[in-house]
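Chemist: Could you have a look at this structure, given as structure tokens, before my questions?
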Amino acid sequence: MPVEKDLKTAYKALYDEKEPLKALHLYDEILKGSPTNLTALIFKAACLEKLYFGFSDWHSDATMENAKELLDKALMTAEGRGDRSKIGLVNFRYFVHFFNIKDYELAQSYFKKAKNLGYVDDTLPLWEDRLETKLNKKNKKQKDSTNKHTIKPVESIENRGDNNSSHSPISPLKIETAPQESPKFKIDWYQSSTSVTISLFTVNLPESKEQVNIYISPNDRRTLSISYQVPKSGSEFQYNAKLSHEVDPKAVSLKIFPKKLEITLSKIDSTQWKKLEEDILTESSRLSDEGKNSDSATRLLSAETASKERLSYPSSSKKKIDWSKLDIDEEADEEAGSADSFFQKLYAGADPDTKRAMMKSFIESNGTALSTDWEDVSKGTVKTSPPEGMEPKHW
């Protein structure tokens, strides 16, 4: 059927080619001829969500409102047909929608509805674990905030039991104000079999791509330097690193999001990187005032400090996969412009083969490998690949 072929083409554009705008136009064409096509309604909403979080021109309330309206129409259509599986799918997409805009309580209600309707997906355990983590963080913050604003009653002078007729003068209450922290510079990264993507989270962003200088040494193909002038202060932002493996100096792409830079590098080979950097040369934003000669040592982060900021490789525990280790802290989530950009890039909306490849490779390798290539993974058991200098133990 022509419509089925068009749906496959649009789905491929959205998830395989990573072109949500192209997919949006394709779904629009399908809906012109079939306004109640459930699949087109659901995934047109997904296109709008990806455009909202990935492109500044689409980052508006209207975009997300349109996505929600499409899901509303899809739900009405599915309920009208009595299609239980499609109703479950729409509820799952509602969950993703509200999760991404950080309404975790509402997201949880739709997640439960989807499960109760029998919706099945390989990523459900991962989403459930992620949702639980977010809710726990939110509840903890609310509890801490409540405790912080609790005022203890002051005991009156009459009730102190002090019989002295004279009292020492009462000193003015000194209120110590906690120093405000300077904006943090954080790093996140993930990889596929062909590329490595680095996210630099900072509030000091350039005005355009043209202002960013990205240099990869053609000699060792591992020395990376990223710099640009900060518009507001006139100071310079710099990130320098010695990558753990070689990349193509000529194949570099850059995207600027509301609170981060995203740099994608092409691998020379398909080696799975165990870490981003071999050693740390300089990892600092160098946001000192003009004319101020600060000690160069203050602009260097030690390997120990930087390692705390970077993300750990997923745990190999067979009982539970702690996917929260793949994420930076809550503040970085806020800066990313999405509820969970890193998790979203890896799992949200992946095609069925990619999902199967990721689940199979991670579980069979005991958490030491993560592949998106189903054609490769399906050929046999994925072997355990421990980090360099370590060996697997069989208990």
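Cβ coordinates are placed from backbone N, Cα and C, and glycine is handled just like the others.
According to Swiss-Prot, the protein has these features:
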- LEU31 to Pro: In sgt1-3; induces arrest of cell division in G2/M; when associated with L-99 and I-213 (MUTAGEN)
- PHE99 to Leu: In sgt1-3; induces arrest of cell division in G2/M; when associated with P-31 I-213 (MUTAGEN)
- 182-277: domain 'CS' (DOMAIN)
- ASN213 to Ile: In sgt1-3; induces arrest of cell division in G2/M; when associated with P-31 and L-99 (MUTAGEN)
- ASP220 to Val: In sgt1-5; induces arrest of cell division in G2/M; when associated with K-364 (MUTAGEN)
- 312-395: domain 'SGS' (DOMAIN)
- GLU364 to Lys: In sgt1-5; induces arrest of cell division in G2/M; when associated with V-220 (MUTAGEN)
- SER371 to Asn: In A364a; suppressor of the cdc35-1 allele (MUTAGEN)
Chemist: Indicate whether ASP220 (mutagenesis position) is helix, strand or coil by DSSP.
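Modeler: For ASP220 (mutagenesis position) - judged by DSSP and reduced to three states - the answer is coil.
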Chemist: In angstrom units, rounded to an integer, how far apart are the Cα atoms of ASP220 (mutagenesis position) and GLU364 (mutagenesis position)?
Modeler: 34
Chemist: Find the shortest Cα-Cα separation between GLU364 (mutagenesis position) and the mutagenesis positions LEU31, PHE99, ASN213, SER371, and name the residue that gives it.
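Modeler: Out of the listed candidates, the nearest Cα belongs to SER371.
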Chemist: Reduce the DSSP letter at ASN213 (mutagenesis position) to three states and note it down.
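Modeler: DSSP call for ASN213 (mutagenesis position): strand.
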Chemist: Calculate the distance in Å between the alpha carbons (Cα) of PHE99 (mutagenesis position) and LEU31 (mutagenesis position), and round it to a whole number.
Modeler: 26
Chemist: Looking only at ASP220, GLU364, the mutagenesis positions on record, which one has the least crowded Cβ, with the fewest other Cβ atoms within 10 Å?
Modeler: ASP220
Chemist: In the structure shown, which of the mutagenesis positions ASN213, SER371 has the fewest other Cβ atoms within 10 Å?
Modeler: ASN213
